[in-house]
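Marked as domain 'UBA' by Swiss-Prot: 15-60. Annotation source Swiss-Prot lists domain 'SH3' at 276-341. Trp317 to Ala appears in Swiss-Prot as a published mutagenesis result, with the remark: Loss of interaction with CBL. As a published mutagenesis entry, Trp317 to Leu appears in Swiss-Prot alongside the note: Abolishes binding to dynamin.
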Amino acid sequence: MAAGETQLYAKVSNKLKSRSSPSLLEPLLAMGFPVHTALKALAATGRKTAEEALAWLHDHCNDPSLDDPIPQEYALFLCPTGPLLEKLQEFWRESKRQCAKNRAHEVFPHVTLCDFFTCEDQKVECLYEALKRAGDRLLGSFPTAVPLALHSSISYLGFFVSGSPADVIREFAMTFATEASLLAGTSVSRFWIFSQVPGHGPNLRLSNLTRASFVSHYILQKYCSVKPCTKQLHLTLAHKFYPHHQRTLEQLARAIPLGHSCQWTAALYSRDMRFVHYQTLRALFQYKPQNVDELTLSPGDYIFVDPTQQDEASEGWVIGISQRTGCRGFLPENYTDRASESDTWVKHRMYTFSLATDLNSRKDGEASSRCSGEFLPQTARSLSSLQALQATVARKSVLVVRHGERVDQIFGKAWLQQCSTPDGKYYRPDLNFPCSLPRRSRGIKDFENDPPLSSCGIFQSRIAGDALLDSGIRISSVFASPALRCVQTAKLILEELKLEKKIKIRVEPGIFEWTKWEAGKTTPTLMSLEELKEANFNIDTDYRPAFPLSALMPAESYQEYMDRCTASMVQIVNTCPQDTGVILIVSHGSTLDSCTRPLLGLPPRECGDFAQLVRKIPSLGMCFCEENKEEGKWELVNPPVKTLTHGANAAFNWRNWISGN
């Protein structure tokens, strides 16, 4: 082929040639797993590797539905990639930020080719072959450019695909549906339909749940019922939004440059058919069950919640089913956030239509690999363990930590009256009061709204610092709220890390508590940098904060608080551009949300939800964010240390134990 000549070629991520079903199934059978269970695990993980299926089986060892033949649902979508996808994702973010979430945000940008249908686990590879056959058949006529025309109504905004390109795409969908029906064949399938058993309710959550909550039906399938889309082909931008947002959404949509090059990919996805009408939650924090009927949570876990079955859940709790384990139980709602519907879908295979220019100029090996159906997403895993470790270590990270226990948390707002003499001197009325207080220029009264750590709070902070030392984490810089309890916590953590002399604490008023929650009509009087240095805190006096202390306004609005935290996080991250270690931020419980969401590219949550979430954050609660340079975003990951859990210790009066009383 002459240099510069353009040829249409296809790339299909098909495992039939290089990795047949037996090669994936045999290792699982050799370990003693039943055939139907192994096939279920392979289908649930997209039939990628036996290792992933094995991990799924281990996670689901206590899943009450593990042995039930519940098939996955599958759908075929035409998805944009490249520059056009980036612009569409930008629209997704901006429309959500400016106009709130709507139904379109539940799924990634796509054109539906075939609605969801079921397929038996042992016949999933038939769908892969159907996708390949349909793609190969329409390869020569597939449009090199798909024209998109903007359409808007009072509740819908999207791009329509029409004309001859739409006809070819419909033919592709019809061919896939026909091939899938032929290859899947005829079978008798046993389906399990979810139904509530009268008189039992959610009490069945941990005792043979599936047998109690699912009713089996036998259905004769003459073919795999795949229905190609017969409606106007469309790529939805917004759906079921508020009418007053229509104009803003249209302006954002018109800003999408449709001239960008795009590779269109036909992607086959699956989902769990039982949870189609459930809400999907994503765990933000780790949670260790306190009772047998509670779920274990790890950050990133997805939980399916049926809003109609929450009668027995206490306020602040929900009943859900973990996608990772299949187990059902209670979980604290404020440990989670709403996730998108498609976050739990599994991508199986894709057929990509691309324009390749000057293929002859490529190396032979490169060209052949792109045309031979290699599963390209797996190439990212080909790094050696050493390279992968180096890549992980090199990532910039932010660890946000709430301060330790405050004195006023235990002894109430009148704590200062309990530990001060009439002439203003401090004494220790209880062992949980600190041994001493630092000197303040205006005397002890300024501690009332800027309380110190309790003795237990000091102990908590040291435990956390010691655990961070054991984890091997490398702290490169430390930022703290100007509240005394936060600066104390930062100092104690650094002492346990043996870094108190090497790293100075940068005091950042921009991450101080939401001032609306502070007592009084003025902001509390906080210790100056000079007072902190006199009290033996290693303070960086050269640091110029994003928000000076004098700029803190009393009773600020929720939006003002969020804007303040966002601006502070921008400066904090940019202040350490060369550091690849961990940025430690010691602040208040509220900042675990207000300082991480800007990094994650998430808008502020509703004010009421924010207050509910913050109320449950314990002392030394942590959120850990890592920068993913490959994808150009930050991610919430497991904190480097475990949580600190302990119970209350009530006051004791020995006089109550005098004999006879």
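Yeah, the Cβs are placed from backbone N, Cα and C, and that goes for glycine too.
If you look for the noted substitutions, you won't find them, since the model keeps the original residues.
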**OP:** Let me know how many other Cβ atoms fall within 10 Å of the Cβ of Trp317 (mutagenesis position).
**Re:** 15
Subject >> Counts of helix, strand and coil residues, the domain 'SH3' (276-341), according to DSSP >> reply: 7 helix, 26 strand, 33 coil
Original post:
Going by DSSP, how much of the domain 'UBA' (15-60) is helix, how much is strand and how much is coil, in residues?
Top reply: 30 helix, 0 strand, 16 coil
Subject >> Per-region confidence, the domain 'UBA' (15-60) (mean pLDDT, whole number) >> reply: 83
